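Per Swiss-Prot, the feature Fe cation binding site maps to H246, E248, H337. The Zn(2+) 2 binding site annotation in Swiss-Prot covers C1268, C1273, H1286, H1290. Taken from Swiss-Prot, the feature Zn(2+) 4 binding site applies to C1328, C1333, H1346, H1352. Residues or ranges marked as domain 'JmjN' in Swiss-Prot (evidence: sequence analysis): 20-61. Recorded in Swiss-Prot as a mutagenesis result, H246 to A carries the remark: Loss of demethylase activity. Among the mutagenesis experiments that Swiss-Prot reports, K1281 to A is described with the note: Reduced binding affinity to DNA. In Swiss-Prot, a published mutagenesis experiment is listed as Y1282 to A, annotated Reduced binding affinity to DNA. Here the residue is the original one, while Swiss-Prot reports the published mutagenesis W1309 to A with the comment Impaired binding affinity to DNA. What Swiss-Prot says about the mutagenesis result for W1311 to A is this: Reduced binding affinity to DNA.
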Amino acid sequence: MAVSEQSQDVFPWLKSLPVAPEFRPTLAEFQDPIAYILKIEEEASRYGICKILPPLPPPSKKTSISNLNRSLAARAAARVRDGGFGACDYDGGPTFATRQQQIGFCPRKQRPVQRPVWQSGEEYSFGEFEFKAKNFEKNYLKKCGKKSQLSALEIETLYWRATVDKPFSVEYANDMPGSAFIPLSLAAARRRESGGEGGTVGETAWNMRAMSRAEGSLLKFMKEEIPGVTSPMVYVAMMFSWFAWHVEDHDLHSLNYLHMGAGKTWYGVPKDAALAFEEVVRVHGYGEELNPLVTFSTLGEKTTVMSPEVFVKAGIPCCRLVQNPGEFVVTFPGAYHSGFSHGFNFGEASNIATPEWLRMAKDAAIRRAAINYPPMVSHLQLLYDFVLALGSRVPTSINPKPRSSRLKDKARSEGERLTKKLFVQNIIHNNELLSSLGKGSPVALLPQSSSDISVCSDLRIGSHLITNQENPIQLKCEDLSSDSVVVDLSNGLKDTVSVKEKFTSLCERSRNHLASTEKDTQETLSDAERRKNDAAVALSDQRLFSCVTCGVLSFDCVAIVQPKEAAARYLMSADCSFFNDWTAASGSANLGQAARSLHPQSKEKHDVNYFYNVPVQTMDHSVKTGDQKTSTTSPTIAHKDNDVLGMLASAYGDSSDSEEEDQKGLVTPSSKGETKTYDQEGSDGHEEARDGRTSDFNCQRLTSEQNGLSKGGKSSLLEIALPFIPRSDDDSCRLHVFCLEHAAEVEQQLRPFGGINLMLLCHPEYPRIEAEAKIVAEELVINHEWNDTEFRNVTREDEETIQAALDNVEAKGGNSDWTVKLGVNLSYSAILSRSPLYSKQMPYNSIIYKAFGRSSPVASSPSKPKVSGKRSSRQRKYVVGKWCGKVWMSHQVHPFLLEQDLEGEESERSCHLRVAMDEDATGKRSFPNNVSRDSTTMFGRKYCRKRKIRAKAVPRKKLTSFKREDGVSDDTSEDHSYKQQWRASGNEEESYFETGNTASGDSSNQMSDPHKGIIRHKGYKEFESDDEVSDRSLGEEYTVRACAASESSMENGSQHSMYDHDDDDDDIDRQPRGIPRSQQTRVFRNPVSYESEDNGVYQQSGRISISNRQANRMVGEYDSAENSLEERGFCSTGKRQTRSTAKRIAKTKTVQSSRDTKGRFLQEFASGKKNEELDSYMEGPSTRLRVRHQKPSRGSLETKPKKIGKKRSGNASFSRVATEKDVEEKEEEEEEEENEEEECAAYQCNMEGCTMSFSSEKQLMLHKRNICPIKGCGKNFFSHKYLVQHQRVHSDDRPLKCPWKGCKMTFKWAWSRTEHIRVHTGARPYVCAEPDCGQTFRFVSDFSRHKRKTGHSVKKTNKR
């Protein structure tokens, strides 16, 4: 334990670390602890921690020690009675055990920030430990050459220096159930004697024995006694005894009181920075060797010690405070905190829960379930008990309790108002989902006495506890079938607690075990109802169910779901990777909004006694409504191996259900209540109900426009006698429990493939809860149209089904379970995340990704968008937030703390939905007629990342076909200057289709290649970049099609479009904007108009009649079309300079007249006052109504790819008004861009195979010398080919694609693609040749790291 004798100056970062706030309540405010904490929570939570200085003195030292010894003695006696062991010293005083904690740095450890903790094996009385602690402190300071009295900052400096010095150990007695405060009965008596205020802190409501269940704390309604949560724990420490970075269980508040001794330093990080904090720990603490989920679990072991300096440098808000004896420290939900003691001291702590905790309770429960930790509490149970208790209160006019202060009542009313609002919102959400899922059928109520149904067993709890074999601190499970789970005290968790004690809210409990403080939670209604329900106790005594998707304990309503036979067969045999994409794209939040959009008037009732079928959409149908026709084909089942690697591949599936498919499936019934069945199994389409009547139901009814669940249509059972027929494959028909929200999501996913069997269950007191919610809603003036829900009692068959579902929870299914196939099994994903396969990246699960702040791999871009031009040197700085008393700017904080652009996220999701291909059951994608597969997958994804796209666009309709009058001569194709004139041709049939890379036709001699952004026309010599992927390389199935509906649809210049409104919207947004301005700026000379029909089909007539809104939208979309080539990564060509010269000549002739007339023309065009002849209209990608008043002469127009230039700020403006000023500004920007293009094209590389050009001769010379001319790079290459490939480093070009079916990953380099393919194939080619090792590795980096760390031989490397 060598200690450096150098000067112990305070670290600068410690001096600058913000100090957490301290609050000094008045005596009146101090009477209601929860109300006061709720009052300061908004301010203090931005620090994560705060300090409260009581207005009353602490208890005397003698009293505190006496109470502590009494608690320790009682605990020892209880252990002796339970057959354990108790320890007392020879004088008869109680003793306690301690743990050894490492101080110092051990570089040999894999992760040095994880400090070892182990049992010391010593037993001390309070006096003995105090003597040893003070002796250690004296000796340590003497070796440091420091005086005995040090400031807090000096001690902190000593501590952090010791953490990086030679290791030594200290002792700490923590997590000991007990309290040093006087018993509650004695405290109440003394309070009465003193007039209700108390003489010391222990005689007030701040007595730690009662804080968890204080008035206003939600934990008041927990029936279990969990040490450290609902009852306090004691901590006895010595100098440098530390507690590691952690958050409280379920993100609860914690209250900590220091009784006596030296001070204690606390460090805190606010909840807003929690995810960023975890990422810094993962990167800087764990060396990026753990994925985020395992990082969170490892932090939960409470062994990670890291200096706040690391977090401050990484942009994480962090603060500190020093707790002195007699002071309280409050930590707020989700705030990470750690600290250490300055010397010998002892204190105690427990959890509380203010109403603000309810806002984050669900997310905390999901994160806890994601690491397979069993839940300790149901936030919904506490919420319901809390609100119903408020309803049964005695009116204040006859309340014998004195009103202490208006502040107390005001703070309490704020908390009550918040809980009531959350309560009503939750019941409304349930009401909508019950109505949409149940279709009006009675919902089963769980029995009041459910001893015959074992809802939770010890096996289930034990299987959820995690054991970490690497650490001496671990959770031990003696026997999965035993009655208790033994928890090693060294793990920093709670004491040895029986499962039935700790999780009694999950299991059946005695109905007579009620605390007197909770008696008012039982009734809120009349005395008659109270007598009627005298057998039932508070709502907390009812059993709880855990959702398989999110892990949250559903206290009120659950759904038991089983896929139907058809859906199960599909799930077991087909590649279902697109389900994950569907979930990632839609999100669960949309379902609630969708449910609220439903109309309850169309609901029909089902059979009341059995599971009922959900109306499904079969795949064999062809429905025609009016002039609208939609059709789909029956899927072909494709077989695929169901293994872990297949699941990994499914995480990268690139197809999802698009809006187009949803709209096609939306069918209007011919008459109210009358629908037609299209049976997938080949039946006559009718199902017979129990009463013998024939009931038709609509198989086509899909979602509403918001993807909601339809309430219309009838459904009845075919298999009434046995609704769940046993199948040979248990995994395919396994019953699972879902919360209502995720049950609705699963129903929506499986609806097209056969549907589900569904049983809805509610708490036996749910009708009473819903009745109370309606009263509270009126009180809060919340208007809602409640759906009427009928309830029924469960039958014996229902109880057997419930028991089977709960048994399936305990039986851990493999990767063939249908919920695993569907990607909605949270427990399986949590287990999978701990496998070596996912050591650095979590397996995709939408719930887990959202809980840990990760974006969906479907929507996330593989590389960051490049900001080029002059804007790259200037980073816009803005205020991100205020934490720890400081305003944080965007350049100061960790990237995880930067606010996400909600509009950008929505547009990205919309873009993903529109770009994603439709996929049938065979795994093949069906492409729109005018979009090639390659262009959509590559360009669409890139375009989504760089531009915000409107969710809706102007429908594009097929116009009259045109015939080329004057072709392009050979001369014009050389200088790329041409003139085209078109005339209407209604008598000539023309072909618009061609297989391959080019598309041409008699009427369309120019076509935009969506993949490359190059104009293809007759006589035009095509060229392409070396970095681009050819369509032919991906197979002959990829075709480029023009967007004509049919050849015969052109006749007579008028037609009915074969596209409905929504199809055209999709086609527009899927079009790559690849047409240069020279072809888009045409004068329309042949008058055409669109007339909207009620059925959504547009008809053409002979006069322009277009609304201002449509015109403005078209002009805005033209802005997007102009800049597409800028964003495609397509920069230089071999003939850049020639085209630039021609463009400059043309510009001098036309720019002035265009400026004078463009604004006036657009205004007249938008108002419908002016008709112009059509010069051309091409149905290729990105064609828009762009008007030029004066047509330039022959030779003035040209096609020229745009340069990757600066991004104009108006790129995302699709709906702004096109005024004269806007048009003039656009012309000025065009001139600036052309100047840059000319500069860029001034110096062309003439080396063979190189098409790059530069703006200066210096850059060109460096380039020819095989030196990268990019500023700050300057790399040298021995081959010009490698230099050209190196340019990918400085651009967004990712030409290489993963060949695995369903994977959307793209790469810049071949080696990275090769390594990625191993993820799909499971290949592990690197094998350690060391005897008795034989480890295999997928990546060479992992293999090299293994050899460095182990020293194994590198000479015998094998590849297999």
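Backbone N, Cα and C define each Cβ position, glycine as well.
Nothing has been swapped: the model has the original residues at all the noted spots.
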> Taking the centroid of the Cβ atoms of H246, E248, H337 as the Fe cation site, which other residues of that chain lie with their Cβ within 8 Å of it, listed in sequence order?
Replying inline: W245, V247, S254, T331, A335, Y336, S338
> CA-CA, which of the binding-site residues C1268, C1328, C1333, H1346, H1352 lies nearest Y1282 (mutagenesis position)?
Replying inline: C1268
> Checking the recorded positions H337, C1273, K1281, H1286, C1328, H1352, which are within 10 Å of H246 (mutagenesis position) at the Cα level?
Replying inline: H337
> At the Cα level, what's the spacing in Å between K1281 (mutagenesis position) and H1352 (Zn(2+) 4 binding site), rounded?
Replying inline: 38
> Residues near the Zn(2+) 2 site, C1268, C1273, H1286, H1290 excluded, by Cβ within 8 Å of the Cβ center?
Replying inline: P1269, I1270, K1275, L1283, Q1287, V1289
>> Given a separation of at least six residues and a C-beta threshold under 8 Å, show me what packs close to C1268 (Zn(2+) 2 binding site) in the same chain.
In response: L1262, G1274, K1275, N1276, F1277, L1283, H1286, Q1287, H1290
> What are the non-local neighbours of E248 (Fe cation binding site), defined as same-chain residues 6+ apart in sequence with CB under 8 A from its CB?
Replying inline: S254, T331, P333, N351
> Which of the three DSSP states, helix, strand or coil, fits H246 (mutagenesis position)?
Replying inline: strand
>> Just to be sure I understand, if DSSP states are collapsed into helix, strand and coil, how many residues of the domain 'JmjN' (20-61) fall in each?
In response: 16 helix, 6 strand, 20 coil
> What's the CA-CA gap between H337 (Fe cation binding site) and C1333 (Zn(2+) 4 binding site) in angstrom, rounded?
Replying inline: 40
>> For a quick check of packing: other C-beta atoms within 10 Å of the C-beta of C1328 (Zn(2+) 4 binding site), how many?
In response: 21
>> Can you work out the mean pLDDT of the predicted model over the domain 'JmjN' (20-61)?
In response: 94
> What is the separation, in Å, between the Cα atoms of W1311 (mutagenesis position) and H1346 (Zn(2+) 4 binding site)?
Replying inline: 21
> Measuring Cα to Cα, how many angstrom lie between C1273 (Zn(2+) 2 binding site) and C1328 (Zn(2+) 4 binding site)?
Replying inline: 37
>> Which one is it, among the binding-site residues C1333, H1346, H1352, that lies nearest to W1309 (mutagenesis position) by Cα separation?
In response: H1346
>> Say we define neighbours as other CB atoms within 10 Å of the CB. Which of the recorded positions H246, H337, H1290, H1346 has the fewest?
In response: H1290
>> Suppose we draw a 10 Å sphere around the Cβ of H1352 (Zn(2+) 4 binding site). How many other Cβ atoms does it contain, all chains included?
In response: 17
> Do any residues at least six apart in sequence from C1333 (Zn(2+) 4 binding site), in the same chain, have a Cβ closer than 8 Å to its Cβ, and if so which, in order?
Replying inline: T1350, H1352
> If the Zn(2+) 4 site is taken as the center of the Cβ atoms of C1328, C1333, H1346, H1352, which further residues of that chain fall within 8 Å of it by their Cβ?
Replying inline: A1329, E1330, G1334, Q1335, K1347, T1350
